[in-house]
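S.K.: What Swiss-Prot shows for this protein is this:
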BINDING   G37, W134, N187, R379  L-aspartate binding site
MUTAGEN   P46 to L  In aat2-4; loss of activity
MUTAGEN   A250 to V  In asp2-12; loss of pyridoxal phosphate binding and loss of activity
MUTAGEN   G254 to R  In aat2-1; loss of activity
MUTAGEN   E258 to K  In asp2-13; loss of pyridoxal phosphate binding and loss of activity
MUTAGEN   R259 to H  In asp2-14; loss of pyridoxal phosphate binding and loss of activity
MUTAGEN   P292 to L  In asp2-11; loss of pyridoxal phosphate binding and loss of activity
MUTAGEN   S306 to N  In aat2-5; loss of activity
Amino acid sequence: MDSVFSNVARAPEDPILGVTVAYNNDPSPVKINLGVGAYRTEEGKPLVLDVVRKAEQQLVNDPSRVKEYIPIVGISDFNKLSAKLILGADSPAITESRVTTVQCLSGTGSLRVGAEFLKTHYHQSVIYIPKPTWGNHPKVFNLAGLSVEYFRYYDPATRGLDFKGLLEDLGAAPSGAIVLLHACAHNPTGVDPTSEQWEQIRQLMRSKSLLPFFDSAYQGFASGSLDTDAQSVRTFVADGGECLIAQSYAKNMGLYGERVGALSIVCKSADVASKVESQVKLVVRPMYSSPPIHGASIVATILKSSDMYNNWTIELKEMADRIKSMRQQLFEAIQARGTPGDWSHIIKQIGMFTFTGLNKEQVEFMTKEFHIYMTSDGRISMAGLSSKTVPHLADAMHAAVTRLG
């Protein structure tokens, strides 16, 4: 007898996660995985931060800890500390109780909860997202019932920001449209606006009543400074206007598999923020009821303790500095080989990813001939590189450019 699901078509492999599947199936000893967005040590190993291990040990040793359900909005301390981390301790939004923060399932979950709330309670159902953006963004917003449009962001000719196109497209967006903004370390391009450009974006968006929805996946991971990487968000919050912010602790605390994140919604008044929170609860309750305890407890433990917080900032800067060092080493290795073209974008871009400018054919060539795995758009994770593997990557890029043009 046929299955009632026999007509279900096989879904395509996720383009990013599929890179790792292909990498795992390759027996080559020289293979490199530059596809996945997770930090690796110089030895190519996953890293658990020392401060995270200490926090976990502290939690394990606490006999008063139980495994009861937590509130729909999550752990109160975690929410307060997360808002403080992204907005700044002295933010008027916090002191005036104009922000509601809800613990969610990492960045993706925070985006989805925010999108579901907006679909029901906001007068516009169109969201503008940068072209290109993280591959999951359009799916998250479409499945929440929002209509996705794109605004120009990256200029392949300069391998930098298409600022003119960005302003034109947002200027042409309907009044009140939602706009997704990467708070820092734009994924996949590594290209961020300058602080002056952010101010122009803010002025334009406020003049058209466009609603900012920030995705902050890399705070502290881009520049090495938590405050510097939050400046774009704080610029918008400082004007008293409203916005949404999705936070993730996957990258900056290395808590990838713990799924720890937060959604903050900054409102015009404490009364509105309270009503908004009551409705966000109605989004969460039928979706996953309440969030998990462990990861958020780790984050709250670290953010509450001045010693642990300081240790975290040191480890975070070490990760950011290693990525910057990989950029420099790769740039110098390409220069040394005399590879045609201007490769300065490798050291100008910021954060975990570099948008190399390599095309699909060149990427396929590098995978086949050199066992280097990356997404077909030419994005490479700098965190997956080491001093030992940079020469092999530079050789592959040189061969791809010189042989295929």
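Think of each number as a place in line: the chain as shown, counted from 1.
Positions of Cβ are set from backbone N, Cα and C atoms, glycine also.
Don't look for the substitutions in this one, it keeps the originals.
As the structure is a computational prediction, the values presented were derived from the model and not from experiment.
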S.K.: Please identify which of G37, P292 has the densest Cβ environment, defined as other Cβ atoms within 10 Å, among these recorded positions.
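M.R.: Counting every other Cβ within 10 Å of each candidate, the maximum falls on G37.
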S.K.: Within the chain of A250 (mutagenesis position), which residues six or more apart in sequence place their C-beta under 8 angstroms from its C-beta?
M.R.: S106, G107, A217, Y256, R259, V260, G261
S.K.: Would you mind ranking the recorded positions R259, R379 by how many other Cβ atoms sit within 10 Å of each Cβ and giving me the lowest?
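M.R.: Candidates: the recorded positions R259, R379. Fewest Cβ atoms within 10 Å: R259.
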S.K.: DSSP on S306 (mutagenesis position), three-state: which is it?
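M.R.: Note: S306 (mutagenesis position) is helical by DSSP.
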S.K.: Cα distance, P292 (mutagenesis position) to R379 (L-aspartate binding site), nearest Å?
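M.R.: Given the Cα positions, R379 (L-aspartate binding site) is 32 Å from P292 (mutagenesis position).
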S.K.: In the structure shown, with every protein chain counted, which of the mutagenesis positions P46, G254 has the densest set of Cβ atoms within 10 angstroms of its Cβ?
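M.R.: Comparing the mutagenesis positions P46, G254, the most crowded Cβ belongs to G254.
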S.K.: May I ask which of the recorded positions W134, N187, G254, E258, P292 is closest to S306 (mutagenesis position) if we compare their C-alpha atoms?
M.R.: G254
S.K.: Rounded to the nearest angstrom, how far is the Cα of G254 (mutagenesis position) from the Cα of N187 (L-aspartate binding site)?
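M.R.: The Cα atom of N187 (L-aspartate binding site) is 17 Å away from the Cα atom of G254 (mutagenesis position).
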S.K.: Can you name every residue in this chain, apart from G37, W134, N187, R379, with its Cβ inside 8 Å of the center of the Cβ atoms of the recorded L-aspartate site?
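M.R.: For the L-aspartate site, the extra neighbours are I16, G135, P188, M352, F353, S381.
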S.K.: Just to be sure I understand the packing, how many Cβ atoms besides its own are within 10 Å of the Cβ of W134 (L-aspartate binding site)?
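M.R.: A 10 Å sphere around the Cβ of W134 (L-aspartate binding site) contains 23 other Cβ atoms.
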S.K.: May I ask which of the recorded positions G37, W134, P292 is closest to G254 (mutagenesis position) if we compare their C-alpha atoms?
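M.R.: Checked the recorded positions G37, W134, P292; minimum Cα distance to G254 (mutagenesis position) goes to G37.
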